[in-house]
Amino acid sequence: MHKFDLELSRRANPLLFSAERYEEYPLKYDELKQYLLSQNPSHPHHNSRPYTSIDYFDYLLYRSKNDESEIDLDKKLVSEFALYYVQKEHLNSDDLNPTLNELLKLQPKSADWYEMMLRILESINTTGIDQLTKENNNSFPNSKRARSSTNMGGTDKFNKGAYHTDKADDDKNEILQELTSFLMSNSIQKGIDIKPIPLDDPVKFLKNGINSILDTCVSLEKNTSSPPISPNAAAIQEEDSSKKLEELETAFSDLQLAHNFLTKQFENDRAEYVQDIEKLTRTNRELQDKLLNNHSNLSKTEKKLHELEQENKELEKANNKLNSSRHNFGMSSPASSPVTWDPSSPSSVGSPTSGSGSRSLSIMTSEFKKVLTSTQRKYEKELSDEREHRFKLERELALLKNAEANTSLALNRDDPPDML
């Protein structure tokens, strides 16, 4: 038997062998019987448009542009009229077969060129299918197309007796088809292997199928030479089978309950997992924002610390200059000498101008000392403030660095793994 190529059939006739039509094919004996009865013209439930290749061939030729599942009747009528006219002209004219050289010599789109094209189309028109159908009917008298063509032409060529004879033959062929389909479907369902033989003669096929079934039964009887089963044993087997069936039903219901429970648990776990992912994502975003803020604050603090260090250096330079100037002033000033400051010294007493000069000098010295002392205290206070501020900034910088290290460590620990 030749292997059925479904892909080749799908390419040859995509509408007949489409995936949407698979459900229409009969797979069981009852469906096949109903399908065969619907194909019988004498049956009251005859299908007016059976699913055959000729029927779908019309769909391929005259498919409607608006709806591909319907036939464009206007297009089909026009095409059939054109085929009729071509066939009529072909029968009335001489059978001329133009050659390629004759066609190339003609002027394209001229009257002779169009006439030559019509002759070529007439020679390859599809109305010759009727003659081919007649030849196939003579070769395969048991085919469905032969029976239908015979029934269609019976009213014109035969009398009523011949029609009844054809009807009886159709009934006999229908019975043979029914028996054949019953044998094939049951043998497939029960695992009985029927030896392949040519399917041209259905009677031989049925005989071979019956012989295969009998041989299978005989071999089974030989292999299983067990004593006959008593009624009690049959009852026990039936009870065991019913118990097994109940156990299977119980196990099936348990599996359904377990499946439902696991499905709900999976949905709940998935919802919690999604919530955890959202929470971790939100926490990660907040920590990233805090880290950015800490980085910005750290950069500002470092900048301010650098400015304060520059100011501290300038203040130290000014303080050093002030200390050096004060030391030089104490070493070179006459007001600081003991002779000048000692009121009992002879020079201060005996000098005619010593009274007014020493008084003014002492006043200037005291005022200068006051100014110098206030300036020194001011700079010392500013210097101490700058030192305290610097110490405070250094402590904040250390705290920020520790916080940054802890934040990066926490991010590395809390970073969730990538999920699908």
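Cβ atoms here come from the backbone N, Cα and C positions, even for glycine.
Nothing has been swapped: the model has the original residues at all the noted spots.
A natural variant is reported in Swiss-Prot for this position, His90 to Arg, and the note states: In strain: CLIB 219.
A natural variant is reported in Swiss-Prot for this position, Met117 to Thr, and the note states: In strain: CLIB 630. DSSP gives Met117 (variant position) a helix state. If you draw a 10 Å sphere around the CB of Met117 (variant position), it holds 14 other CB atoms from the protein chains shown.
For the natural variant Lys157 to Thr, Swiss-Prot gives this note: In strain: CLIB 219. The structure shown keeps the original residue.
Swiss-Prot lists Gly161 to Ser among its natural variants, and the accompanying note reads: In strain: CLIB 630.
In Swiss-Prot, a natural variant is listed as Thr165 to Ile, annotated with the note In strain: CLIB 630.
Following the DSSP three-state reduction, the secondary structure of Gln189 (variant position) is helix. Taking all protein chains in view, 10 other C-beta atoms sit within 10 angstroms of the C-beta of Gln189 (variant position). For the natural variant Gln189 to Leu, the note given by Swiss-Prot reads: In strain: CLIB 382.
For Ile210 to Met, Swiss-Prot lists a natural variant annotated as follows: In strain: CLIB 413 haplotype Ha2. Note: Ile210 (variant position) has non-local neighbours Leu183, i.e. same-chain residues 6+ apart with C-beta under 8 A of its own C-beta.
Annotation of the natural variant Ser253 to Arg in Swiss-Prot: In strain: Sigma 1278B; the original residue is retained in the structure shown. In the three-state DSSP scheme, Ser253 (variant position) falls into the helix class. For Ser253 (variant position), the Cβ neighbour count at a 10 Å cut-off comes to 10, with all displayed protein chains included.
The Cβ of Ser325 (variant position) has 11 neighbouring Cβ atoms from other residues within 10 Å, across all protein chains displayed. Ser325 to Asn appears in Swiss-Prot as a known natural variant, with the remark: In strain: CLIB 219.
For the natural variant Gly355 to Ser, Swiss-Prot gives this note: In strain: R12. The structure shown keeps the original residue.
All protein chains included, Leu409 (variant position) registers 10 other Cβ atoms within 10 Å of its own Cβ. Leu409 to Met appears in Swiss-Prot as a known natural variant, with the remark: In strain: CLIB 410, CLIB 413 and Sigma 1278B.
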Integer Cα-Cα distance in angstrom, Gln189 (variant position) to Ser253 (variant position): 28
Ser253 (variant position) versus Met117 (variant position) - Cα distance in angstrom: 74
Integer Å distance between the CA atoms belonging to Leu409 (variant position) and Ser325 (variant position): 55
